[in-house]
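One structure is given here, and the rest of the page talks about it.
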Amino acid sequence: MAVSELEVDGVVFPPLARPPGSAHAHFLAGAGVRGMEIGGHFIKFTAIGVYLQADAAVSALAAKWAGKPAADLASDAAFFRDVVTGEFEKFTRVTMILPLTGAQYSDKVTENCVAYWKAAGVYTDAEAAAVDKFKEAFGPHSFAPGASILFTHSPAGVLTVAFSKDSSVPESGGVAIENARLCEAVLESIIGEHGVSPAAKLSLANRVAELLKGAAHAGGEPAAEPVPVSV
């Protein structure tokens, strides 16, 4: 199956991307909005695209999930956990729909992470230091609509944080944070069991199910086909 681009609330996610500092191309696995019901209205804050390493993700996920319908993947927390923890790179692009400060974003993300780690009894000095470095990376930034936050999640447990004033992806740069729990937690907060973007989760389940089906038949990796489709 060819991989198409997705448009989410006017934000276009191309079918392929190469994260800052990565040697690997990534395909668009899914995309959707993050929003919240406020006063009876659904307010959209960000559009989120999740990319997976093209030369490793499909084969890694196929062993357990190939042949299963999208509905099964979408309803199974273990599938999303396998995406988060899989031995392949992931790349997440968060593009603003409404303006947001770096402090607002980083405080909310780390607040949820720390609460989870403390409840699980795994919050150590290493996690505290990683959280501080994460907040420092965001401190001087404010994000206008259209600006993007870029996360590269390494299977070695390194989270690279970069920024763009638009939807472009810089070839290099960013802040590298070596902490496996934080690296996983950022993606887990988006597509995990209590992920903030159900739309991105559903999109990812639908597209990966088709890719696994196509890979099983063709024995190959996804190719790019830049044709807009709905989420």
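Keep in mind that glycine also has a Cβ here, set from the backbone N, Cα and C atoms.
In three-state terms derived from DSSP, Gly32 (mutagenesis position) belongs to an extended strand segment. Annotation of the mutagenesis experiment Gly32 to Asp in Swiss-Prot: In ant30-245; loss of activity.
Summarising the annotation, Swiss-Prot assigns substrate binding site to Thr46, Asn112, Ser189 and lists similarity to another entry as the type of evidence. Around Asn112 (substrate binding site), the C-beta neighbours below 8 angstroms that are at least 6 residues distant in the chain are Ser189. In the three-state DSSP reading, Asn112 (substrate binding site) counts as helix.
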Env. residues of substrate site, Cβ within 8 Å of mean position of Thr46, Asn112, Ser189 Cβ: Arg34, Lys108, Val109, Val186, Ile190, Gly195, Val196
Taking residues Thr46, Asn112, Ser189, which bind substrate in the record, the widest Cα spacing (Å, whole number): 18
Rounded inter-Cα distance in Å - Thr46 (substrate binding site), Gly32 (mutagenesis position): 9
Per-residue Cβ crowding (10 Å cut-off), top of binding-site residues Thr46, Ser189: Thr46
